[in-house]
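Encoded as structure tokens, the structure appears first; notes follow it.
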Amino acid sequence: MALYDEDLLKNPFYLALQKCRPDLCSKVAQIHGIVLVPCKGSLSSSIQSTCQFESYILIPVEEHFQTLNGKDVFIQGNRIKLGAGFACLLSVPILFEETFYNEKEESFSILCIAHPLEKRESSEEPLAPSDPFSLKTIEDVREFLGRHSERFDRNIASFHRTFRECERKSLRHHIDSANALYTKCLQQLLRDSHLKMLAKQEAQMNLMKQAVEIYVHHEIYNLIFKYVGTMEASEDAAFNKITRSLQDLQQKDIGVKPEFSFNIPRAKRELAQLNKCTSPQQKLVCLRKVVQLITQSPSQRVNLETMCADDLLSVLLYLLVKTEIPNWMANLSYIKNFRFSSLAKDELGYCLTSFEAAIEYIRQGSLSAKPPESEGFGDRLFLKQRMSLLSQMTSSPTDCLFKHIASGNQKEVERLLSQEDHDKDTVQKMCHPLCFCDDCEKLVSGRLNDPSVVTPFSRDDRGHTPLHVAAVCGQASLIDLLVSKGAMVNATDYHGATPLHLACQKGYQSVTLLLLHYKASAEVQDNNGNTPLHLACTYGHEDCVKALVYYDVESCRLDIGNEKGDTPLHIAARWGYQGVIETLLQNGASTEIQNRLKETPLKCALNSKILSVMEAYHLSFERRQKSSEAPVQSPQRSVDSISQESSTSSFSSMSASSRQEETKKDYREVEKLLRAVADGDLEMVRYLLEWTEEDLEDAEDTVSAADPEFCHPLCQCPKCAPAQKRLAKVPASGLGVNVTSQDGSSPLHVAALHGRADLIPLLLKHGANAGARNADQAVPLHLACQQGHFQVVKCLLDSNAKPNKKDLSGNTPLIYACSGGHHELVALLLQHGASINASNNKGNTALHEAVIEKHVFVVELLLLHGASVQVLNKRQRTAVDCAEQNSKIMELLQVVPSCVASLDDVAETDRKEYVTVKIRKKWNSKLYDLPDEPFTRQFYFVHSAGQFKGKTSREIMARDRSVPNLTEGSLHEPGRQSVTLRQNNLPAQSGSHAAEKGNSDWPERPGLTQTGPGHRRMLRRHTVEDAVVSQGPEAAGPLSTPQEVSASRS
């Protein structure tokens, strides 16, 4: 029955029935009857003139059927049994069944039978038409190849052996290998003399190619397609996430015309067979059949000849979304790259191109692009929102309430739900609150029967409550309001879905966290047995999965199955969501549970990449179990000794084990927080630290927790109250902004390491300690400088982070910045008073590290700020010794030693000028030989700008008050630049002395002191506008402590 198929709309018998007896077609539709249609191959040319059409129309009666002319017919299994009224009691096979609809949407069934009911021949098999130049099944291929397939098997066995050795080769390697196997088998086939003669005919040659390709690919399909699936794993997961979010899509949403929707169910069934095809040729034939089904006319009255490419694309888009094929990208790659028997410039190639266009259209986000939040929910593709919230413009109070909830109109929602004032008015008009007189009864009943009353328990035609609508539309601000009005967080709709189900299905993490906070149950199963976690995994919403799992790991049931027996891990593995899988496995999801098909999550893995992730966690779990097993007691030990030992140490062992479990639990909670910080998940951080909106708004008014200043310890004045409130607040989870992991990393450390510039201010304003050290004695500023995160460094320095602290290796933040070549950070640190000649445990200064790492602009910047080239490291090498000969860095370093003394030498001498006019001129002569780097030019412009007045040593120490501010425009116009210093009351001779020096002054070290009134030392400090410095966040490394910057090359 399933082996034969034909287009009944082109069947001569059915066409004749429609043309000659349209009345019968209308009648059978009205009574929802059955039409018997003989297959095309069994019909003779005289069938229209001799056939009695009434005998082919069946009307159901008790326990059997009757034709319109009163004959009895029985349907037994896959056969038609003819009864009373027929001249010959035949048994006619049923080939297949289809359901048709007329223009009034009345349905009737058509049974395609092997031959007409009047047929007398002994043979009952249909003469099914077939394409003589097409092979559809592997059985057809084996029959065509005959004994040649045995020769192919030896080549294929060899391919299997070599593939295992070259499994990690490139895709092109495997394409070539498979093509070589195909070519070799085809060559063997053409060695047959008979087939060689047939190959001269193009049609026969194409048939041979198809046969070889189908056979070869069928035998190596598991190897090749598994590899392709691994290569396309990330693309498949991304595409699946888009299509899963579009399950509410309707045909009208993408412009599918009604006349094209009749064949969509058949096309969908055919497309679902794609993954059962084991060769590119078979997959293409499947796609072609889908296109053919789409373009078939549902009746003679509907002409589909004018179907354009856009109409076909709309239907294909709908099929791609609604057909559950989780590896579209792998299928496309497989078909395009491993089809060897034909070029793409044929009918099959056109079908493939059409599907590619539809898939690319979905990948671009054209169907899933969401408008900004300000545009409301009307343009979003939600769970039928457009149907009743915006498209149904009714005056129903419930519809009005739901519309305001969907659009986030909190004021109107609160007005509609505020019944307290009305109730108070009603009570005041009553004789007394418990009165049941006639007047009071009328008053109360009138209120109860008021159709305009809406409550948090009102429902629409889907069983949705206001909380359902707020959840499905992502209106987190309305969740608090609805719950405060009495909304039930665990209310279910007609499909058994709670608001938490819908929030997880749509991926709204903030709504999910709020519902969990209000005690929404994460274990409620809908009509399909799915929990909210199942839906979050189905649609790939990793944030919602984390919210559900992290809320309460102890009570979250990760291993509960739905009606198919699938756990959340089954679903995530089937759709290839690696992040979701890792979250589930990290929190104890089992990889050994079987669903109703006896499949474990490992067996459901979409590709080998997902499988390897789960296997790795499975092996690590087994190792942890083995390591946690206690050793067996020695049999030689006496019972008395064991009893005595247990009696004396039972309490201590129990308390120790409980403390150990408590510590492990605490560290698990801390790790969750640190992972959320590393991911930049602000909503999860807020939830774990229990920050409210009020906390964020009041963050500007908070003071540092490291050194709070109160009027007295218990003061609650307006100045001290915010800090007292923050310090007194301890989250129920025990987590705070200064908690640390086992390696000493705090949330601020992790945020600094990963460049989370948006989290740094919030953590600091909530009391994070910028001076906290991890196991390597590194502060957050060390990590930010090591990774080159400018905005993070700037925020930490603005929060008074100390720029000269050293870690375990003796490195300062400046040394890390110089080693990494981050010249913007170097300038920023120097501006905030970083010690320029501080050395690490190897004796290397910042200049050493910059020279070793060959960062010419950093070297130049350090020299301009007075870095000493005379400092020796522990190998007795200066920065000059570390530089390469005849390099640009050596050229920079050679200018300074001839005229710049070290800091100690300057202090011992008669405070001579730090840089002479001669060296300034010598240096400026080489200025334009350097690369044209904007930041470097900036410092040249600064040092050649204006005349400066001298300062006393006290004024030098307050150098942050005398910083010139250069605008970005002035940096690009050196002729117009102006540097403004705050003028101090200095003696006239000092001012004239400084004026005579002009541009010949060189920047001074900040540590110099004044020893005589006759000599003044001037320090120039320069501030760079933030807009000049690159502020883009860099990709952070893994969550780990910083490693010591290598300086071994010195």
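Think of each number as a place in line: the chain as shown, counted from 1.
Note that Cβ sites are derived from N, Cα and C of the backbone, with glycine treated the same way.
The domain 'VPS9' feature in Swiss-Prot is assigned to 233-371.
For the mutagenesis result H432 to A, the note given in Swiss-Prot is Disrupts interaction with VPS29; when associated with A-434.
In Swiss-Prot, a mutagenesis experiment is listed as L434 to A, annotated with the note Disrupts interaction with VPS29; when associated with A-432.
Swiss-Prot documents Q509 to A as a published mutagenesis change and attaches the note Disrupts interaction with RAB32. Shown in sequence order, H541, D543, C544, K546, A547, D681, E683, M684 are the residues of the chain, 6+ apart in sequence, with a C-beta less than 8 angstroms from the C-beta of Q509 (mutagenesis position).
While the structure shown retains the original residue, Swiss-Prot records the mutagenesis experiment L513 to D with this note: Disrupts interaction with RAB32. Taking a C-beta cut-off of under 8 angstroms and a sequence separation of 6 or more, L513 (mutagenesis position) has the following same-chain neighbours: A547, Y551, E683, M684, Y687.
Here Swiss-Prot describes K546 to D as a published mutagenesis experiment; the accompanying note says: Impairs interaction with RAB32.
For the mutagenesis experiment Y550 to A, the note given by Swiss-Prot reads: Impairs interaction with RAB32. Summarising the environment of Y550 (mutagenesis position), the number of other Cβ atoms within 10 Å of its Cβ, over all protein chains shown, is 23. In this structure, Y550 (mutagenesis position) is part of a helix by DSSP.
One entry in Swiss-Prot concerns the mutagenesis experiment D679 to A. Its note says: Disrupts interaction with VAMP7. Around D679 (mutagenesis position), no same-chain residue at least 6 positions away in sequence has a Cβ under 8 Å from its Cβ. D679 (mutagenesis position) falls within a helix when secondary structure is assigned with DSSP.
Here the residue is the original one, while Swiss-Prot reports the published mutagenesis D681 to A with the comment Disrupts interaction with VAMP7.
According to Swiss-Prot, the mutagenesis experiment M684 to D carries the annotation: Disrupts interaction with VAMP7. Around M684 (mutagenesis position), taking its Cβ as the centre, 22 other Cβ atoms fall within 10 Å, counting all chains.
Swiss-Prot gives this note for the published mutagenesis H712 to A: Disrupts interaction with VPS29; when associated with A-714.
Record note (Swiss-Prot), mutagenesis L714 to A: Disrupts interaction with VPS29; when associated with A-712. The unchanged residue is displayed.
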* Per DSSP, what is the residue tally for the domain 'VPS9' (233-371) in helix, strand and coil? -> 87 helix, 0 strand, 52 coil
* Which of K546, D681, all mutagenesis positions, has a Cβ with the fewest other Cβ atoms inside 10 Å -> D681
